[in-house]
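Accompanying notes for the structure given below.
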Amino acid sequence: MAEAAIDPRCEEQEELHAEDSEGLTTQWREEDEEEAAREQRQRERERQLQDQDKDKEDDGGHSLEQPGQQTLISLKSSELDEDEGFGDWSQKPEPRQQFWGNEGTAEGTEPSQSERPEEKQTEESSHQAKVHLEESNLSYREPDPEDAVGGSGEAEEHLIRHQVRTPSPLALEDTVELSSPPLSPTTKLADRTESLNRSIKKSNSVKKSQPTLPISTIDERLQQYTQATESSGRTPKLSRQPSIELPSMAVASTKTLWETGEVQSQSASKTPSCQDIVAGDMSKKSLWEQKGGSKISSTIKSTPSGKRYKFVATGHGKYEKVLVDEGSAP
């Protein structure tokens, strides 16, 4: 997971490194071409100096002004080298060493040439040497402006290219390395990969140090919803009690009869039955109908067997049942 999160940054850094490496390779090629051109010019000058020395040896005369001539030539060559872009000696140490080596060889040859016998140093040879010196000065002064213009033009182009290209932060990190002699591309790539790995480790450590915030996911919410539905389903639902005022089956049937109109026909057909009437009850009816009867007669009761009884008060709230004779009864 961590590698997938870091991939975009790594790709950007690799692209930047690729661009920087391409720019460095082009710059190195240009510098190599310039160095090759300078070396060719220096070799041509050395050949010319050697040819001049041979010509002078053939002429057979070297004046005392010869050391001064060699110093003038060395000074001119140094000026040309400075015009060609060798102002910063820290970046180009090799040509300087070659230059000092050439001077050492020239100085080493000077005493050998000066130690020649004085007999050969006649006026004619001195005159010829002066003429030859003037010719050589003219021949060296003629290509100087062109070389100076070419060197200055190359230096200006080099500066313009550096100004147009905006330095990237990774290139700024390698300024110390650029001040030193150019290293091989493999070492450059190794250093850059190390710096990339360090930056990746720093970013990973920063991400790990940050605390993860509690985020409610969809699964947690769904679980809460299911729990709520289960708890609501477990609660018993209140059963609806039937209303007390509902009519019974008999009332409902009579209602339907009234609606259909069958109640009147049924009431007309029904007649009151007298089967439940007892014979003893009729005697009570006759007793109640009699007016002005005695209290005793009110207490007499008849039974279905035909015997009559009466209740006689024996005490406070007490009565006794006494059989009544038929003769004594009114």
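A Cβ is built for glycine as well, from the same backbone N, Cα and C atoms used for every other residue.
The mutagenesis experiment S195 to A is recorded by Swiss-Prot, whose note states: No effect on phosphorylation by PKC, PKA, MAPKAPK2 and CaMK2. Swiss-Prot documents S243 to E as a published mutagenesis change and attaches the note Complete loss of phosphorylation by MAPKAPK2, partial loss of phosphorylation by PKA, no effect on phosphorylation by PKC and CaMK2. Record note (Swiss-Prot), mutagenesis S243 to A: Complete loss of phosphorylation by MAPKAPK2, partial loss of phosphorylation by PKA, no effect on phosphorylation by PKC and CaMK2. The unchanged residue is displayed.
In the three-state DSSP scheme, S195 (mutagenesis position) falls into the helix class. Residue density at S195 (mutagenesis position): 15 other Cβ atoms are found within 10 A of its Cβ, drawing on all protein chains shown.
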